[in-house]
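Participant: Dumping the structure here so I can ask a few things about it.
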Amino acid sequence: MSKCGRKKYMRTNVRQMTMETVESQQDRSVTRSVAEHSSAHMQTGQISVPTLAQVSVAGSGTGRGSPAVTLVQLPSGQTVQVQGVIQTPHPSVIQSPQIQTVQVATIAETDDSADSEVIDSHKRREILSRRPSYRKILNELSSDVPGIPKIEEEKSEEEGTPPNIATMAVPTSIYQTSTGQYIAIAQGGTIQISNPGSDGVQGLQALTMTNSGAPPPGATIVQYAAQSADGTQQFFVPGSQVVVQDEETDLAPSHMAAATGDMPTYQIRAPTTALPQGVVMAASPGSLHSPQQLAEEATRKRELRLMKNREAAKECRRRKKEYVKCLESRVAVLEVQNKKLIEELETLKDICSPKTD
């Protein structure tokens, strides 16, 4: 046999061997897929499992790398060509998540607990309603002492608004002055003053906040509509100081309100300086300052700062002088020691010079 014949014979043998291996692998893959399909149908609960009537495997291909074609005949009589692809099975990486079961149980409240809560709320309301008011306690304590001003109780909303009051509702705080006047302060900052002869809050007159052209710093201007006979009154006002202005007529005499001490007590008197008619100023030692007082305060602070600076400079100069004196004394000591060392050096030279000769 020639060499060409041997080569052809070997090639045909190799092709047959490769085709047989491909067909065997395709048969294995088909049987595996059929088994998996049947097992899946059995797991899902299907009773009838479709079976393949005929599976014929035919290998076609001329080259070594050409894929093989598988003919699969279905029960309905159809023939399907399936191109075999050999794949190595990979283990599944998907892991089933761990599910934690949480049981939620709702506990219904019993009727006893609900009844106890209702009873507790009723008791709390009764205790709060039985408590005496702060003004009632003060009135009971100050009823025996004539010097302490009496604090009037507030009128309830059921009694209605007094007929003489047209610009505000029932006041929240009512005070009685030493001369018998009633002063009412509402939540919005409105002040009302009644005459001594009026009953309760009847005859209260409104004091409204206004703005003037150039008010002093820290002052507040209000409208004043009442006037006493003697011209001197004292009343207690919680909060900031006020400036009182006559509301009835522009020709009425003006008044000045001055606060003395830490207690907010104001004395109304005639002004000594030329002020606009009907306008008065309220001055307080702690909060209101005139421009002259502000200038004096600034001058005093400046002088105090200069005095502190002078004292600090004097102390600095004194320390510098002490340091210079200390340095001078050290220089003097070093000069004396230097002279002694020079003398000792000369004596040593004199002693050593004859020996060398």
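Placement of Cβ uses the backbone N, Cα and C atoms for every residue, glycine included.
Copied straight from Swiss-Prot:
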- 101-160: domain 'KID' (DOMAIN)
- Ser116 to Met: Loss of in vitro phosphorylation by TSSK4 (MUTAGEN)
- 299-357: domain 'bZIP' (DOMAIN)
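Are these features on the surface or tucked inside, and what are their neighbours?
Facilitator: DSSP assigns Ser116 (mutagenesis position) to a helical segment in the three-state reduction. Within the same chain, no residue at least 6 positions away in sequence has its Cβ under 8 Å from that of Ser116 (mutagenesis position).
For the domain 'bZIP' (299-357), the DSSP counts in helix, strand and coil order read 58 helix, 0 strand, 1 coil.
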Participant: Average the pLDDT scores across the domain 'bZIP' (299-357) and report the rounded value.
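Facilitator: Computed over the domain 'bZIP' (299-357), the mean pLDDT is 92 on the 0 to 100 scale.
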